[in-house]
Amino acid sequence: MEANQCPLVVEPSYPDLVINVGEVTLGEENRKKLQKIQRDQEKERVMRAACALLNSGGGVIRMAKKVEHPVEMGLDLEQSLRELIQSSDLQAFFETKQQGRCFYIFVKSWSSGPFPEDRSVKPRLCSLSSSLYRRSETSVRSMDSREAFCFLKTKRKPKILEEGPFHKIHKGVYQELPNSDPADPNSDPADLIFQKDYLEYGEILPFPESQLVEFKQFSTKHFQEYVKRTIPEYVPAFANTGGGYLFIGVDDKSREVLGCAKENVDPDSLRRKIEQAIYKLPCVHFCQPQRPITFTLKIVNVLKRGELYGYACMIRVNPFCCAVFSEAPNSWIVEDKYVCSLTTEKWVGMMTDTDPDLLQLSEDFECQLSLSSGPPLSRPVYSKKGLEHKKELQQLLFSVPPGYLRYTPESLWRDLISEHRGLEELINKQMQPFFRGILIFSRSWAVDLNLQEKPGVICDALLIAQNSTPILYTILREQDAEGQDYCTRTAFTLKQKLVNMGGYTGKVCVRAKVLCLSPESSAEALEAAVSPMDYPASYSLAGTQHMEALLQSLVIVLLGFRSLLSDQLGCEVLNLLTAQQYEIFSRSLRKNRELFVHGLPGSGKTIMAMKIMEKIRNVFHCEAHRILYVCENQPLRNFISDRNICRAETRKTFLRENFEHIQHIVIDEAQNFRTEDGDWYGKAKSITRRAKGGPGILWIFLDYFQTSHLDCSGLPPLSDQYPREELTRIVRNADPIAKYLQKEMQVIRSNPSFNIPTGCLEVFPEAEWSQGVQGTLRIKKYLTVEQIMTCVADTCRRFFDRGYSPKDVAVLVSTAKEVEHYKYELLKAMRKKRVVQLSDACDMLGDHIVLDSVRRFSGLERSIVFGIHPRTADPAILPNVLICLASRAKQHLYIFPWGGH
């Protein structure tokens, strides 16, 4: 964002974005009486606020008027709002209300998709001006947002140069206007004039103005203003439209050369000013190399009867590869409660933002929210094929009953009314006006929205009811001056996330209401409405379709998380938790301070561990350095550490060092822990139980099917692993890989190794396998090492040609020692195929193929996995190691068995 912020500020005491633009003269006749400068200043404030709200999820413009009686807005304001949305349907995005001396404009969020008038595609952003110009025959035309959007989309699709097997780089198409030959009768007459070293005063140029030619005459009295106004429009217009010639000092009607008298202009100063004006023009590239705008500037003598009379200026502008602006676009957004202008680069990035174009997304995932139909700040959301769609998740979690008001989750509601006398009566009284919908309870809606929990809050409840706006209730144990601020902040965050994360495109607000459950009497309740504004009727949910659409956006808000693909794609993409994962994630941490989570291979245990640590920070108001994540191997430790949500260590480091400041511990891949360095479980319990305010969190994630050794794990007996939850929905692997996992899991269940507790594998019959994801499973036997390496290199080459990158590939061997053994042969084969370098799993974000051991890659994943000679010292755990190997592959798995077995 630009540092120079607009002096408009968001008012903090509302559960919505409310921008106060100060006093504005309203009424058509009143506005006509204003001086033009005041009328324009008032209009600019209102338009900036409207633009910022359209681009930031919607909200309210609040302005003061001089009279209390109702008055119309004014035609100039109405017309400017219509121009802003480029539609005559003003009510689609703006509605007005008046209360006393306050005039409110309710602004719905902008969203992509077709214009209703002509079905053309809306731009991603609203802008007061694009600052993009183009030639239109003899005129310079400013592009509106719709034209700018189409122009930028076209510029973003140049020829593509492939450099290497996986880097696709846009190659700019650079052109220059051709130089003409005076002897050629077909030569361009404008270029012939441009090549001259002088012009004659009064000379009539032999060509008219056209798309390629513009004539301008200037007065030296206003030279600075002329350069400031003319150059930033005409030079970008030529650059954006095939190039052209700007002749300054030629009358545009008569084509007569007039120049400027030598007494009134310094040619060197003129050159400097024009060059400075051109070099200041913002240029945005979609290509490499990023070359500057190219032009030729000539200051030539104008002769009168053979004597120097003055000077003329000629500028030849070459076509530009991408986009040249006159200045930064006039577009606004709300950031950190300030109204800020967008930089040119940010504006172009948001205008041209599209869903990721990745082969893997189309093969593995289904789109739940697309940028092509979402609000400006939304991100694309994908779910794994075979998993619940957002509509199915909404029906599972937040279904709207046919003719009554439902309280959910029922188990939480029962707990709350058993813990707090009078709560049921208080809630039922509040719900009397509503006959259909859903009331969603939470111990803390703030925590659900990634905000900090507030002490003294019994619960929050979100009402989604027919013929009502959404209402967030906060129920306090006793009166609290900060209770209303908490409720307002939570409602504000919920409303913003429903639009900007959940992609809701309807008119929406969330009213905030605070209730106090008096300890003296269960029937007494003190309440305070936080939002004094009366929203238009269109903000109420009219029926089932509207309620379900809003609840589907709520599903994305609550179940969405940053996809691990985001780092690979270079843009933020969201995935959704499964209903089973969300059920565990939504459990009260205060009531489940210790929990064992048994998850089958590919059920999302590590994702859950990361989500739980984020929740711990908000529930217990603790810093990241007070949460410890412990795993067995260093690559997974590094991967989690890079997220900056906790302190991450390996088991060995955990047992070796003291952790005086740690309050909460999350342990992952615990089935592969050992006791060789000490009692890790005992140490973890002692650390989390030493706090004076009560025990901290100790959650342990494990999967006995992936036990890769025969030593003692240090886990307590299965009967003591309580409370315990199970993740049985397999979400990672393609169908052929999932079937292979099923087969190997059945082998383990039939004949488990001696260190796997009896009964812990009985979760297998409950396994749910997501289907519908195509993939590959190849088991290639009886190959020499050289043949294996050639096969790996050839297969990688084919995948890279299809759009995959080295970040998608892992080559896994049995032990760390074998890595060096195979590395030389693999590199030799890769170099023959002109592929890439290798690295171990400690650098998962690097642009390279991972070569490491199966054990060190535990907890990580790649789309394409090669398993070379998987074997173990004891055959009893070979099926476990094969599961560890296979479950790392999301889509394509190639196994080269040792000795053909």
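Don't overthink the numbers, they just go from 1 along the chain as shown.
Placement of Cβ uses the backbone N, Cα and C atoms for every residue, glycine included.
Under its mutagenesis entries, Swiss-Prot includes Glu209 to Ala with the note: Complete loss of endonuclease activity. Annotated Mg(2+) binding site per Swiss-Prot: Glu209, Glu214, in sequence order, evidence recorded as experimental evidence. Among the mutagenesis results in Swiss-Prot, Glu214 to Ala has the note: Complete loss of endonuclease activity. The residue drawn here is the original one. Summarising the annotation, Swiss-Prot assigns active site to Lys216. Record note (Swiss-Prot) on the mutagenesis of Tyr234 to Ala: No effect on endonuclease activity. Residues annotated as Zn(2+) binding site in Swiss-Prot: His285, Cys287, Cys321, Cys322. Under the heading ATP binding site, Swiss-Prot lists Gly599, Leu600, Pro601, Gly602, Ser603, Gly604, Lys605, Thr606, citing sequence analysis as support. Lys605 to Met appears in Swiss-Prot as a published mutagenesis result, with the remark: Abolishes ATPase activity without affecting its role in DNA damage response; when associated with A-668.
Same-chain neighbours of the ATP site beyond Gly599, Leu600, Pro601, Gly602, Ser603, Gly604, Lys605, Thr606, judged by a C-beta within 8 angstroms of the site's C-beta center, are, in sequence order, Asp703, Leu727, Ile730, Val731, Arg732, Ser887.
Ranked by Cα separation from Leu600 (ATP binding site), the recorded positions Lys216, Cys287, Cys322 are led by Cys287. Each residue contributes its Cα atom, and for Cys287 (Zn(2+) binding site) and the residue listed as 'active site' those atoms are 33 Å apart.
Most buried of the binding-site residues Cys322, Leu600, judged by other Cβ atoms within 10 Å, is Leu600. Cα of Gly599 (ATP binding site) to Cα of Lys605 (mutagenesis position): a distance of 6 Å. Put simply, Lys216 is the one of the recorded positions Lys216, Pro601, Gly602, Lys605, Thr606 whose Cα lies nearest to the Cα of Cys321 (Zn(2+) binding site). On a Cα basis, Glu214 (mutagenesis position) lies 64 Å away from Thr606 (ATP binding site). When the recorded positions Lys216, His285, Lys605 are compared by the number of other CB atoms within 10 angstroms of each CB, Lys216 has the fewest. Neighbour counts of Cβ atoms within 10 Å were taken for the binding-site residues Ser603, Thr606; the minimum is at Thr606. Close to Glu214 (mutagenesis position) in the fold, though at least 6 residues off in sequence, lie Thr138, Val140, Tyr234, Phe238, Gly244, Tyr245, Leu246, Phe247, Asp252, each with a CB less than 8 Å from its CB. The Cα of Ser603 (ATP binding site) lies closest to that of His285, out of the recorded positions Glu209, Lys216, His285, Cys322. Note on proximity: of the recorded positions Glu209, Lys216, His285, Cys322, the one nearest Gly604 (ATP binding site) is His285, by Cα distance. Taking the binding-site residues Cys287, Cys321 in turn and counting surrounding C-beta atoms within 10 angstroms, the largest count is reached at Cys321. DSSP assigns Lys605 (mutagenesis position) to a helix in the three-state reduction.
In this structure the alpha carbons, written CA, of Pro601 (ATP binding site) and His285 (Zn(2+) binding site) are 44 Å apart.
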